[in-house]
Amino acid sequence: MEENIESVEEWVNKLDIETTKDIHVPKLLFDQVIGQDQAGEIVKKAALQRRHVILIGEPGTGKSMLAQSMVDFLPKSELEDILVFPNPEDPNKPKIKTVPAGKGKEIVRQYQIKAEREKRDRSRSIMFVIFSVVLLGIIAAIVLRSITLIFFAIMAAAFLYMAMAFNPVIRNERAMVPKLLVSHNPNDKPPFVDSTGAHSGALLGDVRHDPFQSGGLETPAHERVEAGNIHKAHKGVLFIDEINLLRPEDQQAILTALQEKKYPISGQSERSAGAMVQTEPVPCDFVLVAAGNYDAIRNMHPALRSRIRGYGYEVVVNDYMDDNDENRRKLVQFIAQEVEKDKKIPHFDKSAIIEVIKEAQKRSGRRNKLTLRLRELGGLVRVAGDIAVSQKKTVVTAADVIAAKNLAKPLEQQIADRSIEIKKIYKTFRTEGSVVGMVNGLAVVGADTGMSEYTGVVLPIVAEVTPAEHKGAGNIIATGKLGDIAKEAVLNVSAVFKKLTGKDISNMDIHIQFVGTYEGVEGDSASVSIATAVISAIENIPVDQSVAMTGSLSVRGDVLPVGGVTAKVEAAIEAGLNKVIVPELNYSDIILDADHVNKIEIIPAKTIEDVLRVALVNSPEKEKLFDRISNLINAAKIIKPQRPATPATTRAGNNAA
C-alpha cells in the first residue's frame, strides 16, 4: 500500500531547523549519494571485493558519485610507482619497473644526482684538456717565436671542446635517467581516474613524436613515453561514462587490460616516430566502472560486457524514489550538500525547501514519487542561490526558487512559449467556439533530449472526410512528419472510430493533419485527439475549442496513460483553454504550481465515450451517436468461464447414474 504522507508544507514546518545550515552533511562521499540505496550496496560490495561494475541509468542520477565513492571501500593495498628505464639492447623497447609508492621519486633523484655528478666531472676534464692545449700552444709559440701557434692552439681547443661536448657517447648520462610514469605518496588513497571522453592516447598511453630522430639530437625513447589513464588507475578505480561512445578498438584494449592486468604503451599514431616504440607491459590492475544511459548496452563491446558480468555486477540506478519521510529528509540533505559544494550561495529557508521538494515531485512525473535527476535539480538550487545573492539576501526564500524556475527554463520551454504566442497571433488553434473535425491535442517537446523537464505544447489536429477516388478503396492519410509509433497509433485508432460511427468507411478518404509540426510527431499520446477529430468529421458534430486533451487509446476504446501529463496541462493553461481531458490513470500524477492551480478544469477519462461526452458540443447528432454507443455496449456479451467439475462431483454423478 502507498504511504499516506502529509503535505509538503506541513512536513517541512515540523522540521527542527531554521535553514539548511542546520542540516548535517556527511563527510563520506558514499553517504552523500541520494536515493540509490540498492545500487550503493552493490557498489560497496564490488569495491570490497575489487569487482567491476556497469551502472545504467538516466543522466544526473548519481552514477559518477557512486563510482567515485568506491575508492573509500577498496581494500588497503600497497600503491605502486611505475618507472620506465632505457633499454640498452633495444632502445625502442623501454623497460618497466614498479616500486612502492614514494620510492619512484627517490630513484629518479638518485639517477639525476649521478648524471649531474658525471656531467661536472666531464666538464672539468674538458676544461683541463682545453687549458692544456692552449698552454702548450703558448709555450710552443714562445720557444719557436711564432705567434701563429697560439692561434692554432686556440682553434684546436675549440674543435676539441665541440667534439667532446656534443659527443653522443659522452651525452649518454642524461639518457640513462629513468622517467617516472605514475607517482604516489605513501599515504595516498587509491586513485580515481575519470576517463570519460578520453582519446586513445590519453586512455591507453602514448609515445610522443620526436622531430629529431638522428644525429645525436634525438630524445631517448623512454623519455617520450606517457602513461595512459588505465595505468594511472593502477590499484584504483577507472571510471568511463558513456562507455558505448568509445571506439571498438579502445573497448577491446580495455578488455585486454582487464584480463592481463597489464598493457604495453605504444605510439597511437602510425605517422608518429613513437609508432616504432613499445614498452614492456605496464601494470594496470584497476576496477572498471562503466556507466551509460539505457542505450549504452546496445553499442557496448559484447566481450567487454561479458567480462564485466562474469567478474562483477550490472546495476540499473533509480530514476525516482518514494515520497516518504525518509526520502524527503534525504532531499533536504541534498539541498544542504549543494550549498556546501557551491560555497557561493546562501542556505535555504523552510519556504524555499518546500518549493524544491514540490519541484522534485513534479519532475518525477508520477504520484507519490520524488525525482532522482538531482543534477538538474541542483541547477535550480544554484540559480535560486544566485538570485538571492544578487538581491543581497542572507537566505534563499520561496520567491527566489519560483523566480529561478522562470529564469532558468529549459530551451524547449522558451521555444514553446514563443511558439504559443505565434500560434495565437495567426490563430493556428482556437480557444473558444466550436469547429467540426478540429481538436486541441497536447504534446511534449524535449522528451528525447535526456532532460527530466518536459515542455508541453498545444498540438492542433484537424480531420476531414472526403469520398474515395475509387469505390471501396478508402484510405486513412495522416500528415505532419509522423514517426513510426505515431503512424501505428493512427492505425490503432481507426478501429475505434469504425466501431463507434458504425459507418462503412471503405468509400471514404480520412485526412488527418497535425498542424505546425515541422519538427515531427512521435508517440501515441495523440490517439484520443485523433479519434475525437475523425469522429467529429464523420458525424458532423462540432468540437468544443476550449477543451484540450491527451491520452493513448487501445483498439477497444480504453484511454491509456501517457507521459509528461503535468507539462501538457500547464501548456493548456498557458494557451488559455478552459478544460483539459487526461487519462484517469494519470489524474493523480498531475502536480501544478501554485500560480496554475484552479485555472483549468481537469477531467479524467476512462474510455473514449468519456472524452466524446465532454469534447463534442451538444446536438441532435451527438445524441444519435451516444444512442448508437449505448446499443453497442448493451449488445456486448460477457462470457463467464464454467467452473470445472471437481473429482468429488464427478464421483457423485457416476454413483447417481
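Indices start at 1 and increase along the chain as displayed.
Glycine too: its Cβ is placed from the backbone N, Cα and C atoms.
Annotated ATP binding site per Swiss-Prot: GLY57, GLU58, PRO59, GLY60, THR61, GLY62, LYS63, SER64, in sequence order. GLY62 (ATP binding site) is surrounded by 23 other CB atoms, counting those within 10 A of its CB over all protein chains shown. GLY62 (ATP binding site) falls within neither a helix nor a strand when secondary structure is assigned with DSSP, and so counts as coil.
Taking Cβ-Cβ distances under 8 Å and a sequence gap of 6 or more within the same chain, the neighbours of LYS63 (mutagenesis position) are LEU55, GLY57, ASP241, ALA291, VAL317. Quoted from Swiss-Prot, the note on the mutagenesis of LYS63 to Ala is: Completely abolishes ATPase activity and makes peptidase activity independent on ATP stimulus.
Listed in Swiss-Prot as a mutagenesis experiment, ARG305 to Ala is described as follows: Decreases ATPase activity. Completely abolishes peptidase activity in the absence of ATP, but ATP-stimulated peptidase activity i close to wild-type levels. Around the Cβ of ARG305 (mutagenesis position), a 10 Å sphere holds 18 further Cβ atoms from the protein chains shown.
Looking at Swiss-Prot, you'll find the mutagenesis ARG382 to Ala noted as follows: Decreases ATPase activity. Completely abolishes peptidase activity in the absence of ATP, but ATP-stimulated peptidase activity i close to wild-type levels. Secondary structure at ARG382 (mutagenesis position), as computed by DSSP, is helix. Within its own chain, ARG382 (mutagenesis position) has GLU338, ASP342, ILE345 as residues 6 or more apart in sequence whose C-beta sits under 8 angstroms from its own.
Annotated domain 'Lon proteolytic' per Swiss-Prot: 433-618, in sequence order.
In three-state terms derived from DSSP, SER525 (mutagenesis position) belongs to neither a helical nor a strand segment and is classed as coil. Record note (Swiss-Prot) on the mutagenesis of SER525 to Ala: Abolishes peptidase activity, but retains ATPase activity.
Other C-beta atoms found within 10 angstroms of the C-beta of SER525 (mutagenesis position) number 30, with every protein chain shown included. Per Swiss-Prot, active site is recorded for SER525 (among others), and the stated evidence type is similarity to another entry.
The note that Swiss-Prot attaches to the published mutagenesis LYS568 to Ala is: Abolishes peptidase activity, but retains ATPase activity. Counting every protein chain shown, 30 other Cβ atoms lie within 10 Å of the Cβ of LYS568 (mutagenesis position).
As annotated by Swiss-Prot, active site applies to LYS568 (among others), with the evidence given as similarity to another entry.
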What is the interatomic distance between the Cα atoms of GLY62 (ATP binding site) and ARG305 (mutagenesis position), given in whole Å? 21
Other than GLY57, GLU58, PRO59, GLY60, THR61, GLY62, LYS63, SER64 themselves, what residues in this chain have Cβ atoms within 8 Å of the centroid of the ATP site's Cβ atoms? LEU55, ALA291, VAL317, LEU372, ARG373, ARG375
Could you state the whole-number distance in Å separating the C-alpha atoms of LYS568 (mutagenesis position) and SER64 (ATP binding site)? 32
Excluding its own, the Cβ atoms lying within 10 Å of the Cβ of SER64 (ATP binding site) add up to 18
Once the chains shown are all counted, how many other Cβ atoms turn up within 10 Å of the Cβ of GLU58 (ATP binding site)? 19
So among the binding-site residues GLY57, GLY60, who's got the most Cβ atoms within 10 Å? GLY57
GLU58 (ATP binding site) to ARG305 (mutagenesis position), Cα to Cα, whole Å, comes out at 19
